[in-house]
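Undergrad: To start, I am sharing the structure in question, which I have written as structure tokens.
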Amino acid sequence: MAEHGESSEDRISEIDYEFLPELSALLGVDAFQVAKSQEEEEHKERMKMKKGFNSQMRSEAKRLKTFETYDTFRSWTPQEMAAAGFYHTGVRLGVQCFCCSLILFGNSLRKLPIERHKKLRPECEFLQGKDVGNIGKYDIRVKRPEKMLRGGKARYHEEEARLESFEDWPFYAHGTSPRVLSAAGFVFTGKRDTVQCFSCGGSLGNWEEGDDPWKEHAKWFPKCEFLQSKKSSEEIAQYIQSYEGFVHVTGEHFVKSWVRRELPMVSAYCNDSVFANEELRMDMFKDWPQESPVGVEALVRAGFFYTGKKDIVRCFSCGGCLEKWAEGDDPMEDHIKFFPECVFLQTLKSSAEVIPTLQSQYALPEATETTRESNHGDAAAVHSTVVDLGRSEAQWFQEARSLSEQLRDNYTKATFRHMNLPEVCSSLGTDHLLSCDVSIISKHISQPVQEALTIPEVFSNLNSVMCVEGETGSGKTTFLKRIAFLWASGCCPLLYRFQLVFYLSLSSITPDQGLANIICAQLLGAGGCISEVCLSSSIQQLQHQVLFLLDDYSGLASLPQALHTLITKNYLSRTCLLIAVHTNRVRDIRLYLGTSLEIQEFPFYNTVSVLRKFFSHDIICVEKLIIYFIDNKDLQGVYKTPLFVAAVCTDWIQNASAQDKFQDVTLFQSYMQYLSLKYKATAEPLQATVSSCGQLALTGLFSSCFEFNSDDLAEAGVDEDEKLTTLLMSKFTAQRLRPVYRFLGPLFQEFLAAVRLTELLSSDRQEDQDLGLYYLRQIDSPLKAINSFNIFLYYVSSHSSSKAAPTVVSHLLQLVDEKESLENMSENEDYMKLHPQTFLWFQFVRGLWLVSPESSSSFVSEHLLRLALIFAYESNTVAECSPFILQFLRGKTLALRVLNLQYFRDHPESLLLLRSLKVSINGNKMSSYVDYSFKTYFENLQPPAIDEEYTSAFEHISEWRRNFAQDEEIIKNYENIRPRALPDISEGYWKLSPKPCKIPKLEVQVNNTDAADQALLQVLMEVFSASQSIEFRLFNSSGFLESICPALELSKASVTKCSMSRLELSRAEQELLLTLPALQSLEVSETNQLPEQLFHNLHKFLGLKELCVRLDGKPNVLSVLPREFPNLLHMEKLSIQTSTESDLSKLVKFIQNFPNLHVFHLKCDFLSNCESLMAVLASCKKLREIEFSGRCFEAMTFVNILPNFVSLKILNLKDQQFPDKETSEKFAQALGSLRNLEELLVPTGDGIHQVAKLIVRQCLQLPCLRVLTFHDILDDDSVIEIARAATSGGFQKLENLDISMNHKITEEGYRNFFQALDNLPNLQELNICRNIPGRIQVQATTVKALGQCVSRLPSLIRLHMLSWLLDEEDMKVINDVKERHPQSKRLIIFWKLIVPFSPVILE
């Protein structure tokens, strides 16, 4: 170690790079890139953190305490980290060694903290076993007194002499002053930081900053003559009373303990490991193969215990396994050879010189074992004590000591360590759970305050009558057995104060049994015996030094009198009792308790710890489990008890395939199997309890109720006093007038509800079936099925019967037709609180719908199909469900990945019913759009001058850019770490060869991608070959088409559409496109390139139906179209953006030859000579959509032909100007004939302004109108006309009303409009924006009117009001309205304008 208090911080690496390829495959990301970025961030954090020896964290118990707020979803337990010298720093998840200052941020599944510590800082003096002041978590302050102080006792009567003894006082104990210690009568012994009173001989150590030597002296040795000469009896009593923990305990209780101590171990060593005790390891070799050439004793001495499989042994410390033993093998040598870093081996090496000294110093009498030492103080002192006792007193003393020995022997046997679990959990005994610390909170009966306790703190505070409460399987039994085991093993000095510890199971006793009889029957076995008289005398004499661990408590009435008295009249015996009680039963004994300990949920790191030990031979399996729970955070709590962990271990052992599933339902099923095995004798009552609890769970789930009262239980037929009920539910009474009941967890409630629903739907009774259908039909939207009730339905499918499955499948697949449910989706808030991950899922689906309802519908349909097929296959009812499935598939567009479903392998003909399948190929090229939106609009604008309270209406573009750049960087980093995922074509339909049916239409979306690699090309070749028709949509993906040329060459005749945006086509790609004979649709947009070679040869696409050309820079597109272009007689859609120089006659000629034209979009600035264009358009009777962008024509020429377009659905003229009133009136009159019109974007101009009211009235004759836009033409009179028309019953289908940029409307006009607007049941979007020069500052009455207007629009989800200057009070009104709105979760208000300047603040 460097100088104490200093530590050099070199760059270190926590990453196991050799395992990163494997991790990359499991996570689906580039783990090398993630690791590199993570290491850099962690190095920066390390450089900021304080270094140097931290004397305040010498105590392992204190280090353990720092992990109270530590994330439980980790691979290392706090116990492992604290034992390895680490404490939690509070900086992220960083832990730091108190000695060498090593800082670690990550956890490793394959390396324990001690191993990581050893690898990164082998020079750490703590690891090397040097004296750096470490205090073991179970260590105590009281030490064995030295037989002779240095220089004799007499020389230390003077304080100065005592002070001189502290010359070599260790550096780590400088927080306690030698002067204060010497003043309190202590002399430094020269060993560690141990001091001894010159007067009473009391010896103390483990001094920490803030300790008061006088207080410690008074607590542990209150009879000391020197102490009593310096402090009054009142002061001594105050010291004792204010001492934390160890009530009624003095140093004498530790010094004269009968417990045999194991030889000391290196402090970094985890000294409470189950098999640290040699006897325990020896006990595991009972079934060791007799033919093995290696002796058991040698294996045990080398640290190994038998795994029970073949001749495989495992080290209790490092977990290393060895097998295939041969003649002459030396276990210790092999241990050193294969696992040289093992801490146990390091311990032996470090103790090589210490052990002989210890053995000689603490030599045992010949009558006792040589490997242990009797720790009841000086032998002569004990002998004299016995001599002074009377004959009968001596008898109880001898019997008590003999009993103590028998108890310790019993607690270290395998029969005690193994729990009596049924065969479902037989593979996992208590052995694997004893080393796990349960999470405990302490609740003082007379105070409402709760406090989290570490196990050392629990041990320090054991006194009087206490209980440990918890659910079934929460670890109560394991906890009590661990206390007994640690006491017996000699590895826990905190428990030395107890001379007798009785672990008694109350489930196997009768009320007429005596206490001695119970102890003999349960703990002493054959030949063991103790009389009631001697037992009573021992308890009477030892009092606080007797600990009863009472398990399986079920009530006072069933207890024998002796135990009843110990609990209810503890003041008589003054013994210590710790009673394990189910949460439901605590109230029964609350009156007699001083403190209640409550076991919390089993931390996930304990689950990992158990599984790592149990499946050390298959650590990848444990890695997969952790990754599964990273992806499914909502499910992390299912391992809430050790019993559930036992269930998953058993399931993994019995079913190897289960290791890849990690399904939470398996846990619950295993738990229910455990209950059925345990309660075989009462199978019918158990089934009745499960059924009634299932009914309660089902009712609660559909009413979002997860807490119940007695009335709820009674209504469901649940007997709250039935013991079996406590196996499924918990009762909570603290701080409540009436008890509250909860299931073991929200997920477990859903599981039981699922069991009940299946039971109802499968019943022969019509009433049950009807009730089941009633609940099923409450899942009345696709979003509920795939979100709120997704987990529940998954549980139902795991129990689905042949009778129930078709009913569920039919219901689920009909939900996709519920269009309204998607548009009006809202989350169940109570459910979301319990399942935060579900809320994120909901937000994703809702966001997808807002952006693309079509994509959302496809996404939802896919999930409903997957769910339905799970039901069909789990229940073997595919044939019965197929009619519903086939009907569902008809006309659907789904993702390509659905073909991996088994159904498409079994029924490939169903593929023909689909409309299309979609596949997306996404790269990591980024395309920024920031500058395009602002460059031209703001360049001539001056910053607005406004009052200071309105500044929040503007956001500077630099801030917006900064946030945008940050988001862009996050996305870029995310994309970079995720390798391009290939479309999965490994299962289902793809297993068929040859393919009996082809994909009707394949839609290929390619985004931000460069050239395809060979792997992707191979996939596309197979997918293309299985497709009848292929459509491409390419965005920002230059070069991609050329890279997939081999795949296109094989499927030329299948490509029917190619849409390309923001990319440039190479000459090779243009030539490739020209070889596609079946191309029907071609779109090129948002690029400066004019692909002349392609356009010159468009006539070669004989089947072309759609052409869309929107190029930046407005090149003369018409000039490059071939003369033969009019020969494409099938053209249905023509969308052209061209320049003013274009030859208009050429366009006219084209249209003349397109009799089937449905859609015509033109963007240009012709202004004149457009009569011929209008004439030819008038002949296109099938036109459904017309859009003119730019000033394309003289108004009257178009108005004259407008009545011809009787099939028109979309008319977009918002860029056109109608200057005169006559033309505008004629336009308004013509609108009335467009009965099928759905979208109308009204032109601008003075003429339109004058007839705006007439246009509004004419729109009332358009019953299909969904979108209505007025820009720059409305005033107060015309805008109120819209409100009146709506109120009178017009515009019933209107979804989007855009009246933005109408600066002739005054504040009064807006206020009147808001007050009058009503009766628009389907309006989803309202736009009232203004530009910056036309910004409006309104009064409170106008804001109030707007709020009232919004309240009357029940479907509104977007309100645009840029350049409305609103202060804090105004926004409060708007937000209050939003909170109360029916669409409050979806309603978005756009009011903040992004600008490239800061507004001028008026003085």
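Positions of Cβ are set from backbone N, Cα and C atoms, glycine also.
Heads up, here are the entries from Swiss-Prot:
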MUTAGEN   ARG11 to Ile  Strongly reduces production of IL1B in response to bacterial flagellin; then associated with F-15
MUTAGEN   ILE15 to Phe  Strongly reduces production of IL1B in response to bacterial flagellin; then associated with I-11
BINDING   CYS315, CYS318, HIS335, CYS342  Zn(2+) binding site
DOMAIN    464-759  domain 'NACHT'
BINDING   GLY473, SER474, GLY475, LYS476, THR477, THR478  ATP binding site
MUTAGEN   LEU840 to Arg  Strongly reduces production of IL1B in response to bacterial flagellin
MUTAGEN   PHE844 to Cys  Strongly reduces production of IL1B in response to bacterial flagellin
MUTAGEN   GLY847 to Glu  Strongly reduces production of IL1B in response to bacterial flagellin
MUTAGEN   GLY847 to Lys  Nearly abolishes interaction with flagellin
MUTAGEN   SER857 to Tyr  No effect on production of IL1B in response to bacterial flagellin
Undergrad: If H, G and I count as helix, E and B as strand, and all else as coil, what does DSSP give for CYS315 (Zn(2+) binding site)?
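TA: Reduced to three states, the DSSP call for CYS315 (Zn(2+) binding site) is strand.
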Undergrad: Going by DSSP, give the three-state secondary structure for ARG11 (mutagenesis position).
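TA: It is coil.
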Undergrad: Taking Cα atoms as reference points, rank the recorded positions ARG11, ILE15, CYS318, LYS476 by distance from SER857 (mutagenesis position) and give the first.
TA: ILE15
Undergrad: Taking the Cβ of CYS318 (Zn(2+) binding site) as reference, which residues of that chain separated by at least 6 in sequence fall under 8 Å from it?
TA: LEU112, GLU115, PHE339, GLU341, CYS342, VAL343, PHE344
Undergrad: Enumerate the residues of the same chain, GLY473, SER474, GLY475, LYS476, THR477, THR478 excluded, that satisfy the criterion Cβ within 8 A of the mean position of the Cβ atoms of the recorded ATP site; list them in sequence order.
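TA: Nearby residues not in the site list: VAL438, GLY470, PHE479, ALA580, ILE599, THR641, PRO642, LEU643.
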Undergrad: Quick one, of the binding-site residues GLY473, GLY475, which Cβ has the fewest other Cβ within 10 Å?
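TA: Selected from the binding-site residues GLY473, GLY475 on minimum Cβ neighbours within 10 Å: GLY473.
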Undergrad: Between HIS335 (Zn(2+) binding site) and ILE15 (mutagenesis position), what C-alpha distance do you get in Å?
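TA: Taking the Cα atoms only, HIS335 (Zn(2+) binding site) lies 26 Å from ILE15 (mutagenesis position).
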Undergrad: Other Cβ atoms within 10 Å is the metric here; tell me which of the recorded positions SER474, THR477, THR478, SER857 scores highest.
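TA: Top count of Cβ atoms within 10 Å goes to SER474.
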Undergrad: Measuring CB to CB from LYS476 (ATP binding site), give everything in the same chain under 8 Å that is also at least six residues away in sequence.
TA: VAL468, GLU469, GLY470, ASP551, ALA580, VAL581, ILE599
Undergrad: If one looks at the chain holding ARG11 (mutagenesis position), which residues at least 6 apart in sequence have a CB under 8 angstroms from its CB?
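TA: Long-range Cβ contacts: HIS43.
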Undergrad: Suppose we draw a 10 Å sphere around the Cβ of HIS335 (Zn(2+) binding site). How many other Cβ atoms does it contain, all chains included?
TA: 25
Undergrad: Count, for each of the recorded positions ILE15, CYS315, CYS342, the other C-beta atoms lying within 10 angstroms of its own C-beta, and report the residue with the smallest count.
TA: ILE15
Undergrad: If you measure from the Cα of CYS315 (Zn(2+) binding site), which of the recorded positions ILE15, GLY473, SER474, GLY475, THR478 is the nearest?
TA: THR478
Undergrad: Expressed to the nearest Å, what is the distance separating SER474 (ATP binding site) and ILE15 (mutagenesis position) at their Cα atoms?
TA: 35
Undergrad: Would you kindly give the Cα-Cα distance separating ILE15 (mutagenesis position) and THR477 (ATP binding site), rounded to the nearest Å?
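TA: THR477 (ATP binding site) and ILE15 (mutagenesis position) have their Cα atoms 38 Å apart.
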Undergrad: What three-state secondary structure does DSSP assign to SER474 (ATP binding site)?
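TA: DSSP call for SER474 (ATP binding site): coil, neither helix nor strand.
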Undergrad: Any idea what the Cα distance is from THR478 (ATP binding site) over to ILE15 (mutagenesis position), rounded to a whole Å?
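TA: So the alpha carbons of THR478 (ATP binding site) and ILE15 (mutagenesis position) sit roughly 35 Å from each other.
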Undergrad: Tell me the Cα distance separating ILE15 (mutagenesis position) from GLY475 (ATP binding site), rounded to the nearest angstrom.
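TA: Here the two Cα atoms lie 34 Å apart.
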Undergrad: Please report the three-state DSSP label of CYS342 (Zn(2+) binding site).
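TA: Looking at the DSSP assignment, CYS342 (Zn(2+) binding site) belongs to neither helix nor strand, so coil.
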Undergrad: Do me a favour and check the Cα-Cα span between GLY473 (ATP binding site) and ILE15 (mutagenesis position); whole Å is fine.
TA: 36
